[in-house]
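If you check Swiss-Prot, you get these features:
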VARIANT   Ala22 to Thr  In strain: FSLc2011
BINDING   Asp43, Gly44, Glu45, Arg102, Gln103  ATP binding site
BINDING   His136  Mg(2+) 1 binding site
ACT_SITE  Lys199  active site
BINDING   Arg201, Asp225, Asp229, Thr230, Ala231, Gly232, Thr233  D-ribose 5-phosphate binding site
Amino acid sequence: MSNEYFDPKLKIFSLNSNRELAEEIAKEVGIELGKSSVTHFSDGEIQINIEESIRGCHVYVIQSTSNPVNQNLMELLIMIDALKRASAATINIVMPYYGYARQDRKARSREPITAKLVANLIETAGATRMITLDMHAPQIQGFFDIPIDHLNAVRLLSNYFGERHLGDDLVVVSPDHGGVTRARKMADRLKAPIAIIDKRRPRPNVAEVMNIVGNVEGKVCIIIDDIIDTAGTITLAAKALREAGATKVYACCSHPVLSGPAMKRIEESPIEKLVVTNSIALPEDKWIDKMEQLSVAPLLGEAIVRVHENASVSSLFE
């Protein structure tokens, strides 16, 4: 991508969820971030001011709905409304991490489908396009009636491990049945077999038993997941793999939510290295030596340029 992009009608704005990533994306595209400010009234209400003309412009707003989830979501909705009222030609939301994605269906009676509600809010506010990364449930794309580009970080994560030459005895592991498609994509890139962690609870109030489907004895295992939240699943999976004879266990994910006891669990686990992306900004207290962070800015920057130029983005999905 060129160092400078000469279309004054292309604007990129950042809100507060991940300004560092937004700056990287703007640098990848070759433009400066747009000027805006986010302030608060004395009672906590959010006030947004766009400090330059965006009339007739194609605007891209970088905002993950990560912690604080509700604050970041309200910032985004208010920003969309401000852009709409300032006569932006298109309002494109770049949401590296889509919060509330784990509430994508009614698992029990009288539950909301909050992922659909969030989609409705974004559309109603005035967004004209979504660009996002590794949604927890890909079918959330169907909750939107506007175009949505659903990118994934499998290529980025696969390249990281491929460049480390971990040997011929690699196995890519899905920590549950829902992640098999993701694991298979990485396995195809690394030319490795896959294994699956099959979690079962024999009866109520009895601890889950982790069965491993596939051969991991004497193998180097790479666990891939979309989200690591409290890290319970992934650290228990790593322990089960080592007990089954794996020589080393690595882990990676697109979205490092890392809530509650996550850092302690990862530190004490047999995981050699945890590789994450910067879809979520990580404070210093969510950082340990065995972690490494990869940037999704080149991927998102390329997507922005292709969308703006009406070029195909299909190769970015692979």
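Each residue, glycine too, has its Cβ placed from N, Cα and C.
Original residues fill every noted site, and no substitution is shown.
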DSSP three-state assignment for Asp225 (D-ribose 5-phosphate binding site): strand
Candidate nearest Gln103 (ATP binding site) in space, where candidates are the recorded positions Ala22, Asp229, Thr230, Gly232 and distance is Cα-Cα: Asp229
Cβ atoms near Lys199 (active site) (within 10 Å, other residues, all chains): 16
By Cα-Cα distance, the member of binding-site residues Arg102, His136, Thr230, Gly232, Thr233 nearest Ala22 (variant position): His136
Fewest-neighbour residue among binding-site residues, criterion Cβ within 10 Å, set Arg102, His136: Arg102
Count of other CB atoms lying within 10 Å of the CB belonging to Glu45 (ATP binding site): 10
Number of other Cβ atoms within 10 Å of the Cβ of Gln103 (ATP binding site) across all protein chains: 18
Spatially closest candidate among Lys199, Thr230, Gly232, the listed recorded positions, to Arg102 (ATP binding site) (Cα to Cα): Thr230
Neighbour tally for Gly44 (ATP binding site), based on other Cβ positions within 10 Å of its Cβ: 7
Distant-in-sequence Cβ neighbours of Gly232 (D-ribose 5-phosphate binding site), under 8 Å, six or more positions away: Pro261, Arg265
Residue among binding-site residues Asp43, Asp225, Asp229 with least C-beta crowding, 10 angstrom cut-off: Asp43
